[in-house]
Structures are given as structure tokens and as C-alpha cells.
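Participant: Have a look at this one before I ask anything.
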Amino acid sequence: MESNKDEAERCISIALKAIQSNQPDRALRFLEKAQRLYPTPRVRALIESLNQKPQTAGDQPPPTDTTHATHRKAGGTDAPSANGEAGGESTKGYTAEQVAAVKRVKQCKDYYEILGVSRGASDEDLKKAYRRLALKFHPDKNHAPGATEAFKAIGTAYAVLSNPEKRKQYDQFGDDKSQAARHGHGHGDFHRGFEADISPEDLFNMFFGGGFPSSNVHVYSNGRMRYTYQQRQDRRDNQGDGGLGVFVQLMPILILILVSALSQLMVSSPPYSLSPRPSVGHIHRRVTDHLGVVYYVGDTFSEEYTGSSLKTVERNVEDDYIANLRNNCWKEKQQKEGLLYRARYFGDTDMYHRAQKMGTPSCSRLSEVQASLHG
């Protein structure tokens, strides 16, 4: 089965190059062979995509650079598109299918429709939809007028719907700003009321091997892990209410701030950190007895924690360390898988080999720790 998988990967690579060379028949032939050798949803989706094209095999010869629908002027100058884009996008060739795809995104009424998923879509469904569409509309791949804005809209849709809080607000209140924009300017306004906490390019890089941005990160506070979203408060259109109305709107926020402040006062911070933190006095290096995890403590730690209390602290240190490893392992796997997927899609052999050589040190260390725990 493993040999079939390798052969299937080879067929996929050939098929992707054929797609780039505008040879759909050849691409379809190798994709079908790959699906017979090692069936995968990705290959099936590519086959369906090729089969859905209006031109069927044998109707006309494969397009070349001279017959490809580039939508250029004969004199070599580029006509600006309906949304004002000229030069950058329209100097390169694009197909009628790409133009139609951009038009479809422009006409979508909500984020679910942009991604092509139902309102009950799971996180995995959202990831699959974004992964497929982001590659299809990325400015490096799609040069049709409006493709860049469509790419941004897809990124914003995923960023909002993948954030539980933003998705809840979006489902509850809809997108009033975008509706107003559509009534005023017609379809095709990508600037919607809900904003993403991450740029479309950063999101794309996070999925396909360009690293993880700092705007949406895992934060370790006092040795404990939590996930933070940088949430922006939506501006209200209806301003000018009386002072009482403003107070009523601000009251939930004031209560939340008060409760948070009281919580911070009532909860004591852990007596250790996983890295040096001079600001809280955690500068003295120690190592746990069981797993040998390095942690840092304050001046009076040795006096305050001995015997069973010390064992409890070190158990917490190791739990935090393992949680940290799991998180970093997940990110390393996502980065590697994203780069492999991108390399296969674009038929980039160098990128594929580079992705294969990428290490996952956190995953390796996690395996060692788990072996020690169960050994």
C-alpha cells in the first residue's frame, strides 16, 4: 500500500504540472490513476473540478499561450476591470472560469456562502473549504480582475467563522454593514461589517507553510496556557444617543472589567515560570526530578516549598511543559502539512522536498516524554 501511495503522489505531481500547462486531458488521466492506486478526497475533488469544466475532453485542442483566454487588449495595454484594478492583475493571463469564480464570490450574501459551507459546518469543514479556495484565488495563482479582493473576502470569512465568539455574533446579528453597502453600491462590495483579527496573507501563510503570525498566538502566562483572540469592538452606526443610552451600552463592559479585576486579585499566580521572568522574580533555575523539565522560581521558593508541596509544584510544571509541547507539535505538523499540500497543488518539486525535510522537534520531544511517562 505504501508503494501505491508513492506512485499515486508521482501521478498527482504529473497531473498538477499538466494542469499548469493547460493539458486537462493528461491531468485527468493521471489523477484517475492516482485515485485507483491510493484514493484520497483531494484527488477526487480535483477530478470533479476537471470534469465540471464546460469543455470536455476532445471538444477542442488544449489551449496554449496564444489561445488562452487572457482578456488582453491587442495593443498590449490593459483595460481596467470593473472594480478599478488594472495592470497588476490584468497583465497576466486568466481564464473565463477564473472570472466566473470571482463573480460568484462577489455575489455571495454571507460568509458561509463565500466558503461554500452550511451554517452547521464544523471547524474541519471550514478548514477544508478555506484550504481549497485560498489556493484557487491566491493572487499568485489567479490573475483575474477582482481575484485579490475575492482572496481577502475568503480569508475574512474563514477568520470570522473559525473564531467561536465572532461566529456567534455573526450568526446572531448578521452583517448589517455589508447589507447597507450592497444596497448602496450593488453586489461586489467585499468590505463587510465583521473584521478579521489576522490578515489574509498571514492566514494563508499559517495554512501553507509561511510561519505563524503574532496576531493570533498561544500565550503562556505564569506557566499556564490559554488561547487569546485579539477582538476588535465593532463601531456602532447609530451614535448620538443620550448619556443614559451610552451608559447602558457600557455597563456590561464595566461589569466585566470589575469582575476580571476581582478575579486577578483573588487568584494567586503560580510560583514558577517555564522561562526566566525577572519582572516577577522568577530567575533561579531548577529542574524537575521526574522528567528533567527546566523551570524558574523566586528567591524564597526553596523555603516555601518542600516535600509534598514541592512534588505538587513540579507535577504542575511538567503538565504545563507537556501542554506546551502538544501545542507546538500541532503547529509544526500544520506547517509541514500545509507546505506539502501547497507543493503538490503547484507541482513545485523543490518545495515538496523542502517540506519533507522539515523537522518537528516538539513532536519528537513529546514522544520522548510520553515514553518516559509510560515506561
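Including glycine, each Cβ sits where the backbone N, Cα and C put it.
If you look for the noted substitutions, you won't find them, since the model keeps the original residues.
Sharing the feature lines straight out of Swiss-Prot:
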- 112-176: domain 'J' (DOMAIN)
- H138 to Q: Abolishes interaction with HSPA8/Hsc70 (MUTAGEN)
- H185 to R: Abolished histidine methylation by METTL9 (MUTAGEN)
Participant: Among all protein chains shown, how many Cβ atoms are found within 10 Å of the Cβ of H138 (mutagenesis position), not counting that one?
Facilitator: 20
Participant: Please average pLDDT over the domain 'J' (112-176) for the predicted structure.
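Facilitator: Here the predicted model's pLDDT, averaged over the domain 'J' (112-176), is 86.
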Participant: Please report the DSSP secondary structure of H138 (mutagenesis position), reduced to three states.
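Facilitator: In three-state terms, H138 (mutagenesis position) counts as coil.
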